[in-house]
Amino acid sequence: MRVLALSAVFLVASIIGMPAVAKEWQENKSWNAHFTEHKSQGVVVLWNENKQQGFTNNLKRANQAFLPASTFKIPNSLIALDLGVVKDEHQVFKWDGQTRDIATWNRDHNLITAMKYSVVPVYQEFARQIGEARMSKMLHAFDYGNEDISGNVDSFWLDGGIRISATEQISFLRKLYHNKLHVSERSQRIVKQAMLTEANGDYIIRAKTGYSTRIEPKIGWWVGWVELDDNVWFFAMNMDMPTSDGLGLRQAITKEVLKQEKIIP
C-alpha cells in the first residue's frame with residue numbers, strides 16, 4: 001500500500017476556497033526544488049482520496065485562479081456529449097481544410113484524438129454549437145471556477161473571463177471521477193476514457209494539459225489523477241511558462257513530485 005512519505009515538516013493551514021471536504025491542507029516547500037531546478041515557479045497540488053487530505057508546495061498559489069486554457073476541454077467535452085453536440089467518442093469531426101501550425105490539427109478527428117492532440121478548432125466548434133446560455137448554465141451546475149464566460153463563446157477559456165485555481169480543478173476532477181457532475185454517467189465515462197494518458201502495471205493516469213498564451217502571465221497546466229490498486233491521487237499543477245520550450249516540464253515536474261512522495265515508482 002502506497003503511503004505519502006512527506007519528507008518535510010508541514011505547515012497545516014485552513015484555506016478558504018479550497019475543496020470543501022478539505023479542512024486542513026499541508027504545505028511541503030521541499031517540492032519547490034523541482035521548479036527551481038528548471039528555473040521556473042509554480043504549484044503542485046495533490047489530493048489523497050482515501051485519507052481526504054490535500055498537499056501542496058505553495059498554499060497561496062494553489063488558491064490563485066488562472067485561465068484554464070486547454071484543461072477546459074474536459075468540461076467542454078462533458079457538456080458537448082450531454083447536450084448531443086457530440087454523439088459519442090467515435091463521431092468524426094472533419095478537418096475544415098485550413099492549414100494550421102500544429103500538424104496534428106490538420107486532419108479529421110474524433111473525441112479521443114481531439115482531446116489527445118488538444119485540437120482547439122474542434123473544441124471551438126463544440127462551444128459555438130453549445131452556445132452561451134447553455135454553456136453558462138452547465139458551468140454553474142459544475143461549480144467550475146468563477147463560472148465567468150465573458151468574451152467570445154468559442155475562446156473564453158483562452159482569452160476571456162473564466163478563471164480557475166489548482167484547488168478548484170481538484171474539486172471538479174473529484175466529482176468527475178465519482179460520476180457526481182450534473183451530466184449523465186455515460187458522458188462522464190466517455191470523457192474519462194478520452195483523458196487516458198498513461199497506463200502500466202503500477203498506475204493509470206487520466207489527465208489534460210493546458211497552455212495559456214493569449215493573456216499574461218503565460219501559464220502551463222497539467223491536471224488529472226493517478227489510479228492505484230488501492231487509492232486515487234488527484235493532482236493539479238500550474239507553472240509560469242513564458243515560452244513553449246518548457247511544455248514538457250508540466251508533466252516532468254508533476255511526476256518528480258509524485259515520485260518523491262512514492263505515489264508512483
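Placed from the backbone N, Cα and C atoms, the Cβ positions cover glycine too.
What you see is the original sequence, not a version with the noted changes.
Because the structure is a prediction, the values reported are computed rather than measured.
Annotated features, as they stand in Swiss-Prot:
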- Ser70: active site, acyl-ester intermediate (ACT_SITE)
- Ser70, Lys73, Ser118, Arg250: beta-lactam binding site (BINDING)
- Ser70 to Ala: Does not alter thermal stability (MUTAGEN)
- Ser70 to Gly: Increases thermal stability. Abolishes hydrolysis of cephalothin and decreases catalytic efficiency about 60-fold with respect to ampicillin (MUTAGEN)
- Arg189 to Ala: No significant effect on catalytic efficiency with respect to ampicillin. Very little reduction in dimerization at neutral pH. Predominantly monomer at neutral pH; when associated with A-206. Slightly decreases thermal stability. Significantly decreases thermal stability; when associated with A-206 (MUTAGEN)
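The beta-lactam site is defined by Ser70, Lys73, Ser118, Arg250, and by the 8 Å test on Cβ atoms against their centroid, the other residues of the chain that qualify are Ala69, Thr71, Lys208, Thr209, Gly210, Tyr211, Trp221.
Recorded residues Arg250 (beta-lactam binding site) and Ser70 (mutagenesis position) have their alpha carbons 13 Å apart, per Cα-Cα distance. Largest CA to CA distance in the beta-lactam binding set (Ser70, Lys73, Ser118, Arg250): 17 Å, whole number. Of the candidate recorded positions, Ser70, Lys73, Ser118, the one lying closest to Arg189 (mutagenesis position) when CA atoms are compared is Lys73. The two recorded residues Ser118 (beta-lactam binding site) and Ser70 (mutagenesis position) have their Cα atoms spaced 7 Å from each other. Compared over the recorded positions Lys73, Arg189, Arg250, the count of CB atoms lying within 10 A of a residue's CB peaks at Lys73. The Cβ of Ser118 (beta-lactam binding site) has 19 other Cβ atoms within 10 Å, all protein chains considered.
Under the three-state DSSP scheme, Ser70 (mutagenesis position) falls in the helix class. Around the Cβ of Ser70 (mutagenesis position), a 10 Å sphere holds 20 further Cβ atoms from the protein chains shown.
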